[in-house]
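To keep things clear, I will list the structure first and then write my remarks on it.
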Amino acid sequence: MRDEIATAVFFVTRLVKKHEKLSTQQIETFALKLMTILFEKYRGHWHPDCPSKGQAFRCIRINNNENKDPVLERACAESNVNFFHLGLPKEMTIWVDPYEVCCRYGEKKHPFTIASFKGRWENWELAQHVSCAVNRATGDCSSGTSSDEESCSREAQIIPKVNNPKSVYQVENFKQSLQPWFCLPRRKHLADGRGFLPGAACHPVPKSSKWCRPASRRVDRYHWVNAQLFSGQTAPGEPGEEALSSLKQK
């Protein structure tokens, strides 16, 4: 019960904070009062073996027929806060049930999950889901689906796989064309011929250079990343730390 109530209070206070009508101290006082009231109300009405039992009693609801939820109104009264300064949506329902906290923004829209406690959660994961739920409740994200767990998450960036067995990059499906690499602009740290790029064919290396790689077509975008760079033994003409850090950002 503690985690579910804390999540509901965190969700409400995030909505209040986004409205920017109350000070930080007022929000903290309101959150403390709301949590205390919810613990008092839900004690004796919490059934982990049957989460749906007492669901209507535990829900926090605001709509056109009842524009002030009794629990929120009491928390405002005990913390000396104007209810309408909370800036909550005109139609919103929050269900605080064992193992799950859900919300519905609008009476005719589908509910979505704020947090589910059926598995283990890290603090940052919970905060991310609550933040996304706040965005949905304030209209920043689409609210037509029943779950938004993936709608506000970032896609993982994958480094393509390369064919060099010495390369540190071993991710699948390298299909990117090599043509753009032959049109890179000249960089200051490569002007003296100390560094090498596949695109160096556009800029001749000075004759004084004692060693350089042939400008043949490469099948490995990261062929310059090899064991020598990480063992500290860099061959003449191989890119140094400055060139390495610059190229890895591309």
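Residue numbering: from 1, along the chain as shown.
From the backbone N, Cα and C atoms, a Cβ is placed for every residue, glycine too.
The C-beta environment of His45 (mutagenesis position), restricted to residues of the same chain at least 6 apart in sequence and closer than 8 Å, consists of Gly54, Phe57, Arg58. In the three-state DSSP classification, His45 (mutagenesis position) falls within coil. Recorded in Swiss-Prot as a mutagenesis result, His45 to Ala carries the remark: Loss of interaction with CNOT7.
Taking all protein chains in view, 17 other C-beta atoms sit within 10 angstroms of the C-beta of Trp46 (mutagenesis position). Under its mutagenesis annotations, Swiss-Prot gives Trp46 to Ala the following note: Loss of interaction with CNOT7.
Here the residue is the original one, but Swiss-Prot notes a mutagenesis experiment at this spot, Pro51 to Ala: No effect on interaction with CNOT7. Under the DSSP three-state reduction, Pro51 (mutagenesis position) is assigned to coil, being neither helix nor strand. Other Cβ atoms within 10 Å of the Cβ of Pro51 (mutagenesis position), summed over all protein chains shown, number 16.
Among the mutagenesis experiments that Swiss-Prot reports, Arg58 to Ala is described with the note: Loss of interaction with CNOT7.
Under 8 Å, Cβ to Cβ, and six or more positions away along its own chain, Trp95 (mutagenesis position) finds Gln55, Arg58, Cys59, Val101, Cys102, Cys103, Pro111. Quoted from Swiss-Prot for the published mutagenesis Trp95 to Ala: Loss of interaction with CNOT7 and CNOT8. No effect on interaction with EIF4E.
For the mutagenesis experiment Glu100 to Ala, the note given by Swiss-Prot reads: No effect on interaction with CNOT7. In the three-state DSSP classification, Glu100 (mutagenesis position) falls within a strand. Neighbour count (other Cβ atoms within 10 Å of the Cβ, all protein chains): 16 for Glu100 (mutagenesis position).
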Cα distance (Å, whole number) from Pro51 (mutagenesis position) to Glu100 (mutagenesis position): 9
